[in-house]
Amino acid sequence: MIQKRKTRQIRVGNVKIGGDAPIVVQSMTSTKTHDVEATLNQIKRLYEAGCEIVRVAVPHKEDVEALEEIVKKSPMPVIADIHFAPSYAFLSMEKGVHGIRINPGNIGKEEIVREIVEEAKRRGVAVRIGVNSGSLEKDLLEKYGYPSAEALAESALRWSEKFEKWGFTNYKVSIKGSDVLQNVRANLIFAERTDVPLHIGITEAGMGTKGIIKSSVGIGILLYMGIGDTVRVSLTDDPVVEVETAYEILKSLGLRRRGVEIVACPTCGRIEVDLPKVVKEVQEKLSGVKTPLKVAVMGCVVNAIGEAREADIGLACGRGFAWLFKHGKPIKKVDESEMVDELLKEIQNMEKDGGTN
């Protein structure tokens, strides 16, 4: 069992982060924030997918102006993403955001960062210190020669110490780079020296399978080491995919369970059914199920039930038929044309019982 790193607990709106709270899944909208309707529609989709905190970009004044309505109508806490324009941090807090994300390296003078922190303290707004390889302080680049893991960690520790000195503790830190091992090492260095909650992810991971794999490896390593209080899978894709991927990573490590986890055999010469087609149909029809269930779809009856005995329910497919099984025991033989519908009926019954029977 994974032993999670002990961190202090903070709050972003009504969401607890760190301490004994579960790891929180975040994402970021890809809409123009000033397009309130599009932004709220995407926030709704993210929320329905399981997102618990959402970040929005505020590069322009019109984006800041849109925040009040977005915050008011959002079903989850909203974080304003601030870069290069410290005035937008103050304005965003006036509009009621629950948190702000700043990169001190591109904000400017230390006095300005402190003023932002003092305002956040006054308003009860959480702050995320964002450190990444693309905007490291000049003196650290000169010291290390490049954005090394040590340089990134030192930057994060430097600003963390300043926040503590200023009497502000409702903050978390993110240390991100596009290199997986550098990212892991930087977070490990920071985690060994402080109890500040960490937001983890791999920046600029890319799109499709490559982006998902890169993020899964980087995030998975840190989570296995007990590091990470909030997580975002950064992909060049629909942000809903980020949320879905984050939950798959957490489910794989036994850290969160939400919705259906489908397991299926890799196929071999024994299968008598178009298994990829069946799995895809099952995935699509179960996408709206919120009850944590493990569903197995196996391509033959030889070892299927034994191999999938840890599943809550599943199908072991044969030629023209399938065995429907629950908790490792066959309960019904069904025709191939009816097997998916029979599986769905049984899952609906399990949902009514809370997934236990």
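Any Cβ shown, glycine's included, is placed from N, Cα and C.
The [4Fe-4S] cluster binding site feature in Swiss-Prot is assigned to CYS265, CYS268, CYS300, GLU307. The DSSP secondary structure for CYS300 ([4Fe-4S] cluster binding site) is coil.
GLN26 (mutagenesis position) falls within a strand when secondary structure is assigned with DSSP. Around the Cβ of GLN26 (mutagenesis position), a 10 Å sphere holds 27 further Cβ atoms from the protein chains shown. Listed in Swiss-Prot is the mutagenesis experiment GLN26 to Glu, annotated as follows: Reduces activity 100-fold.
Annotation of the mutagenesis experiment ARG55 to Lys in Swiss-Prot: Loss of activity. Cβ neighbour count for ARG55 (mutagenesis position): 21 (other Cβ atoms within 10 Å of its Cβ, all protein chains included).
Less than 8 angstroms from the CB of ARG101 (mutagenesis position) sit ARG55, ILE79, ALA80, ASP81, ILE82, VAL127, ARG128, GLY130, SER174, each of them six or more residues away in the same chain. Here the residue is the original one, while Swiss-Prot reports the published mutagenesis ARG101 to Lys with the comment Reduces activity 500-fold.
Taking the Cβ of ASN103 (mutagenesis position) as reference, residues of its chain lying under 8 Å away and at least six apart in sequence are, in sequence order, ILE82, HIS83, ILE129, GLY130, VAL131, ASN132, SER135. Experimental mutagenesis at this site is recorded by Swiss-Prot as ASN103 to Asp, annotated: Reduces activity 200-fold.
Packing around ASN106 (mutagenesis position) is summarised by its Cβ count: 17 other Cβ atoms lie within 10 angstroms of its Cβ, all protein chains included. Listed in Swiss-Prot as a mutagenesis experiment, ASN106 to Asp is described as follows: Reduces activity 2-fold.
Every protein chain considered, the tally of other Cβ atoms within 10 Å of the Cβ of ARG128 (mutagenesis position) stands at 25. Listed in Swiss-Prot is the mutagenesis experiment ARG128 to Lys, annotated as follows: Loss of activity.
Taken residue by residue with DSSP, GLU242 (mutagenesis position) is part of a helix. Looking at Swiss-Prot, you'll find the mutagenesis GLU242 to Gln noted as follows: Reduces activity 12-fold.
Looking at Swiss-Prot, the entry for mutagenesis of ARG256 to Lys says: Reduces activity 2-fold. The Cβ neighbour count for ARG256 (mutagenesis position), using a 10 Å radius and every protein chain shown, is 18.
According to Swiss-Prot, the mutagenesis experiment GLU307 to Asp carries the following note: Reduces activity 500-fold. Note on GLU307 (mutagenesis position): other Cβ atoms within 10 Å of its Cβ, all shown chains, come to 16.
The note that Swiss-Prot attaches to the published mutagenesis GLU307 to Gln is: Reduces activity 4-fold.
Considering only the recorded positions ASN106, GLU242, CYS265, CYS268, GLU307, the residue whose Cα is spatially closest to the Cα of GLN26 (mutagenesis position) is GLU242.
Within its own chain, CYS265 ([4Fe-4S] cluster binding site) has ILE271, LEU275, MET298, GLY299, CYS300, ALA304, GLU307 as residues 6 or more apart in sequence whose C-beta sits under 8 angstroms from its own. When secondary structure is read from DSSP and collapsed to three states, CYS268 ([4Fe-4S] cluster binding site) falls in the coil class. Recorded residues GLU242 (mutagenesis position) and ARG256 (mutagenesis position) have their alpha carbons 15 Å apart, per Cα-Cα distance.
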